[in-house]
Each structure stands twice: as C-alpha cells, then as structure tokens.
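J.: Swiss-Prot lists these features:
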- T29, L30, G31, P32, K50, D86, G87, T88, T89, T90, G416, D497: ATP binding site (BINDING)
- E163 to K: In strain: SHSN-2 (VARIANT)
- I205 to T: In strain: Danny/horse/Oregon (VARIANT)
- E209 to G: In strain: Thorenberg/horse/Oregon (VARIANT)
- P235 to S: In strain: Stagnicola/snail/Oregon (VARIANT)
- K277 to N: In strain: Drpepper/horse/California (VARIANT)
- K299 to R: In strain: Stagnicola/snail/Oregon (VARIANT)
Amino acid sequence: MANEVISGEQLQKVIRDAADLVVSSAGVTLGPEGRPVIMSKSYGGPEVTKDGYKVINNLKPEDEKIAKIVELLNQATSQANEKAGDGTTTATILVGNMIKNAHKHIAAQRSRTKLKSGMKRARDEVVKYIQSVAKKINSEEEIAQVGSISANGNSEIGNKIAEAMNKVGKEGVITVEEGKGLDEFSVSVVQGMVFDRGYVSPYFITNPEKMIVEFDNPYVLLANKKLSSIQPMVPLLETIVRSNRAVVIIAEDVEGEALTSLVLSKMRGSLKACAVKAPGFGDRRSEMLEDIRILTGAKTLVSDDLGVTVESLTVEDLGTAKSIIISKDSTTIVDGGGEKTSIDARVKQIKTQIDKTTSDYDKEKLQERLAKLAGGVAVLKVGGATEVEVKERKDRVEDALHATRAAVEEGIVPGGGATLLSAIAVLEKLSSDDDDEQAGINIVKSALKAPISQIVENAGEDASVITYNLLESKDPNRIFDARELKYVDAFKAGIIDPAKVVRVALESAVSVASVLVTTEALIVDLPTKDNGSPSMMPGGGMGGMGGF
C-alpha cells in the first residue's frame, strides 16, 4: 500500500488543525456552565453529552492526516482517564494550548529538544506545587462532601460513596451496578475479590468506551497450567455457548491456538469469553487459584498435580459469579458463587498460617490474600425510570467514585482551574540560562491559564479580566465560581478538585505535547482504489471448533 510523508510546515499545520478540532469540540463541555454536545451514533438516535472524554473519543476526522494526530492527542485524555478517572477535558485543553504556543517557537527554529526539556522542568515544578497545596481528607463527612461535589452537587451520591468506603475501607473494592427499582440507590457488601491481572488480549473487550470486559453471571474456568490447544476445550465451550452465558478463563497462561480461537470466536459473536493470567507465581499462584475456586464455588480446577484435565470438566465443575469486570491491569469478581461456610473456613485457614509463619515476607503475602478474600466488595446499585436514565446515573456515580478515590489518595486542591493558574507564580521563579529551554518553560506557563479561561468563557464572562484579578489577589484559595459568577473561597464554597486529577491532567498533557513538539514527520497510507473485487473475509465456522 502506498503512503504519504508529511513534514515541515505542512506537518505543523496538521498538528495545529487537529489540536484546534479537539479543543473546540471538547472545551465547550468544561465547567458548571459547559454546554452539551450532540453526537451521532452508528445505531439508535443521537447522544447528548457533557462528557469531554466521550466527545474526544467520538471524533472521526475525514482527513487521514488530522485523524492520526487526533488519535495521538486522545492519548492525553486516555492517560488522564485511566490514571485518575477524570480530568480528561482539562488535559485536552492543556495539550492544545501547549501545541499552539510551541508552534511559534518551532517556526523560529528553536531547538525542539530544549523546548521539550523546558516543558518537563516546568511540569515537575508544577507537580511539586500541586502536592504542596493539597489538603488531605480523612473523615466520612469529608469524603461525602468530595463525592457530592464530584457529582455536581448531588449529596445523595456523595453520602452513598462515603458509606461504601466506610464499609470496605478506603482501599476496598467498590463497583457500580444497574439496579432494578425506579428510585433504587443502595449500598451492599457481597463476597468478592480483586487481583492485579487483566485480560490477555484487548480483543476480549466488551465495553470499548471504558476499555474493560464486563460479564453478568459468567462461568469461571480455573487452570493451574498453560492452555495452548483449543481442541480439549471444545465440548465444554459448546455447552457454555448453548447456555448463552459467558466464561472467564483464569489460567497460568492462555496462548497459541487456544488464545487465537477464543479471540476469533468472541469477535464473531459466537462465544462470550475472556482469558486472564492467574495472579502470583509458583506455589502462591496455586494458593490464589484455590482462593478463587472457593470464592466462585468451582468444584475443581485443571491441574496436572491433581490429574484434572480440561476434557474431564463439565459446566457443573465451573465456578460462577454475579458479575466479573476485567481491565487491562485487574480483575474484579463480584458476588462469587461459593458457599459462605467454605469461604469462612478458608479465611480461618489463612489466619492460622499467618500466626504460624516466621517469615515476614510470607506473612505479608498471606495478609494480602486474607484481605482479598475476606474484604468483600461494596456494590452501589443505581436505578431509574428508563434504561437511558439508569445509564446516565450509573455513569455519574462512577465518575464521582473515581474522583473521590483520587481525592482520598492525594488530597484536594482549589477547583475551577484555579490551582493550575496559581502555579504560574512558581514558574515565574523558574528560569534557564538557555533561551530555548526557557521557551519550553514558558509554553507550559502560558498553558496553565487555559483551563480556567475555558471555564470562564463557557460561563459567558471575560476570561482575561477574571484571570488577571485572580493572579493579582495572590490567594491560592480564591477562585471564580462560574455558576454564581462571583469570587469565593474554594474550600468554603466546596469548589475543589482531587489533587491527583489535576496532577495527572498536567502530566498527560506535557507527555503528549512534548512528543508532538519533537515530531518531524507523519506517514499516512494513501486511500486505495476500489476495483470491485469480492471480499476475502472468511465466513462460516472454524473447522474442529464445532462452529461456536
């Protein structure tokens, strides 16, 4: 396939156009007076959203060159969403402004390496500042307040999040599910576990928006060995297909033909499945698989030591769970099908091992297993009058939960873009003997005004006047309330942001902007002419797999 190489001023224009497109599309959603965006969908009616992350992920520019840069810019939002669960629109506005500021320096033939160096020095200083002004939160009341603010002032959501954290601990596992009742909004603690292994392949993803696999009422197949061949699994998988249920395979590894066949079957829609590597190594992996077996109620697991093969299994031997959520880094089992008496006995056994061991390392690992098995999972159930309302409320609760977790982790700072604005004073004191590196520092310094300027403009006010007044006040807690259109104390007014969200937004923006600043060329494929030849896509079932 032929391709085209773009460089120089032509590339710089493509980068600017892509940045302008992303900022103009998502920027209007920022802040309390942010405006909604209507997005067309490939199925169903259009979707109305104020979620900047959704907007950016739905951008599909016709120009292939701009599309490639938009894809790269999306990494800033994805990083922010993945690490902090929020701050995606702020990251977008920051990176767009940095690119705009960098262009004039690139045109002036400044050293791109030095620009990048200056940007990173500025980033490090601002991160230190954010951490220094962050206020830690500890009480259930403070957690409820942060949750309420994160949910646009909804105190009920804040109180439920605080209740859930109180039940399973600040580090505990909390999930959000769709409830059945019209006004249902409840918190319950069920048997469950989370471990730090994710899907083996991203092709298993069922929710592309969140980049996760979600299954309700799946089977759980456990194997303390590598699974490489699909043939021994076919009879069992065919039975699972007929039951119209999903299966999560947790094994030492799933590779080769087995992995390929599972992925292809999932992509064809014939089998709902996901493969996950088992947590731990050696004997610890065996023990953790046994924990999962007891939690899910599986009768046995595939193991050479036990003489149990995949061929010998039936669905009655498999474990179950009410739901399983799998990301690229973790797996959460909610309400496993195991008997409470069996789980309690296993917990008691682990406690005995903790008391008997003389190794600090072994004790630590046993305590980790105990926490995973005994801690349980808090489930927030959210109901509504319609499917659309339930989904919207569920998304809102999930966003508030992410933000609250981030706040508990690193504290809170003045919101509304004020913390980044006040960090300008820190960069005023940062200088470099190298003019090009100083230009890089100035790129970040100028961008720090962008988020609050966008928030103010969305409220219909003059951003230059507001930012000037805030900078002149030299009070980091003084912010502009874009809803009430007045200056207030951030903490008294409850307009705060999780420090982690602000930090990650800045770090993600500098990361992506510095890549684009130093990029010299872009290679894109040229469109091929359709010669009318028939499609070569394979059809039908796969030999030896029973057509599942």
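Here the Cβ of each residue, glycine as well, is placed from N, Cα and C on the backbone.
Model, not experiment: these values are computed from the prediction.
Each of these features: where is it, how hidden is it, and who are its neighbours?
T.: According to its DSSP assignment, K50 (ATP binding site) is coil. Counting every protein chain shown, the Cβ of K50 (ATP binding site) has 16 other Cβ atoms within 10 Å.
For E163 (variant position), the same-chain residues lying six or more positions away in sequence with a CB closer than 8 A to its CB are E140, V187.
Cβ neighbour count for I205 (variant position) (all protein chains, 10 Å cutoff from its Cβ): 19.
According to DSSP, E209 (variant position) is assigned to coil rather than to any helix or strand. Take the CB of E209 (variant position) and look out to 10 A: across all protein chains shown you find 13 other CB atoms.
P235 (variant position) carries a helical DSSP state (H, G or I). The number of other CB atoms found within 10 A of the CB of P235 (variant position), across every protein chain shown, is 14.
For K277 (variant position), the same-chain residues 6+ apart in sequence whose C-beta sits under 8 angstroms from its C-beta are R197, V200, I250, A251, E252, D253, V254.
Cβ contacts within 10 Å of K299 (variant position), excluding its own Cβ and spanning all protein chains shown: 12.
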J.: Would you mind ranking the binding-site residues T29, T89 by how many other Cβ atoms sit within 10 Å of each Cβ and giving me the lowest?
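T.: Counting other Cβ atoms within 10 Å of each of the binding-site residues T29, T89 gives the minimum at T29.
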J.: Restricting the comparison to the variant positions I205, E209, P235, which residue's C-alpha is spatially nearest the C-alpha of T89 (ATP binding site)?
T.: E209
J.: Around G87 (ATP binding site), which residues of its chain at least 6 apart sit with Cβ under 8 Å of its Cβ?
T.: A80, N81, D497, V501, V502, V504, A505, S508
J.: For K50 (ATP binding site), which of the variant positions I205, E209, P235, K299 has the nearest Cα in space?
T.: E209
J.: Can you tell me the CA-to-CA distance separating E209 (variant position) and T29 (ATP binding site), as a whole number of Å?
T.: 18
J.: For G87 (ATP binding site), which of the three DSSP-derived states applies: helix, strand, or coil?
T.: coil
J.: I need the CA-to-CA distance for K299 (variant position) versus P235 (variant position), whole Å please.
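T.: Checking the Cα atoms of K299 (variant position) and P235 (variant position) gives a distance of 18 Å.
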